[in-house]
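Worksheet: one structure, shown below.
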Amino acid sequence: MHNYYKIVLIMVAFFAVIITFSNIQVEGAVCNLKRCQLSCRSLGLLGKCIGDKCECVKHGK
């Protein structure tokens, strides 16, 4: 039972870190990464923000 609490604590800490860092935005960044990824995914590509531009690239590059 003690290991169960350790696992739950680790999971809670992990999600807290993920949520915290996902809310941090770089000042002055114009490219919306989530929107970029979604639009490129519809083309079967991977969306990446390079500077203020969204670029669609093949997976594995």
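Backbone N, Cα and C atoms are what each Cβ position is placed from, and that goes for glycine too.
Packing around Lys34 (mutagenesis position) is summarised by its Cβ count: 10 other Cβ atoms lie within 10 angstroms of its Cβ, all protein chains included. In the three-state DSSP scheme, Lys34 (mutagenesis position) is classed as helix. Swiss-Prot documents Lys34 to Ala as a published mutagenesis change and attaches the note 86.4% loss of toxicity. 100% loss of toxicity; when associated with A-41.
Listed in Swiss-Prot is the mutagenesis experiment Gln37 to Pro, annotated as follows: 97.5% loss of toxicity. A 10 Å cutoff on Cβ-Cβ distances gives Gln37 (mutagenesis position) a total of 16 other Cβ atoms nearby, all chains included.
Recorded in Swiss-Prot as a mutagenesis result, Arg41 to Ala carries the remark: 83.0% loss of toxicity. 100% loss of toxicity; when associated with A-34. Counting every protein chain shown, the Cβ of Arg41 (mutagenesis position) has 12 other Cβ atoms within 10 Å.
What Swiss-Prot says about the mutagenesis result for His59 to Ala is this: 55.4% loss of toxicity. In the three-state DSSP scheme, His59 (mutagenesis position) falls into the coil class.
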